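The structure appears right after this line, and notes come after that.
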Amino acid sequence: MHNYYKIVLIMVAFFAVIITFSNIQVEGAVCNLKRCQLSCRSLGLLGKCIGDKCECVKHGK
């Protein structure tokens, strides 16, 4: 039972870190990464923000 609490604590800490860092935005960044990824995914590509531009690239590059 003690290991169960350790696992739950680790999971809670992990999600807290993920949520915290996902809310941090770089000042002055114009490219919306989530929107970029979604639009490129519809083309079967991977969306990446390079500077203020969204670029669609093949997976594995």
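Quick reminder: no glycine exception, Cβ is built from N, Cα and C everywhere.
Same-chain residues at least 6 positions away in sequence with a Cβ under 8 Å from that of K34 (mutagenesis position) are not found in this chain. In the three-state DSSP classification, K34 (mutagenesis position) falls within a helix. Swiss-Prot lists K34 to A among its mutagenesis entries, and the accompanying note reads: 86.4% loss of toxicity. 100% loss of toxicity; when associated with A-41.
Under the heading of mutagenesis, Swiss-Prot lists Q37 to P and annotates it as follows: 97.5% loss of toxicity. Within the same chain, the residues at least 6 positions away from Q37 (mutagenesis position) whose Cβ sits under 8 Å from its Cβ are L46, G47, listed in sequence order.
Under 8 Å, Cβ to Cβ, and six or more positions away along its own chain, R41 (mutagenesis position) finds G47. DSSP assigns R41 (mutagenesis position) to a helix. The mutagenesis experiment R41 to A is recorded by Swiss-Prot, whose note states: 83.0% loss of toxicity. 100% loss of toxicity; when associated with A-34.
Proximity of H59 (mutagenesis position) to non-local residues of its own chain (separation of 6 or more, Cβ distance below 8 Å) is seen for L45, L46, given in sequence order. Looking at Swiss-Prot, you'll find the mutagenesis H59 to A noted as follows: 55.4% loss of toxicity.
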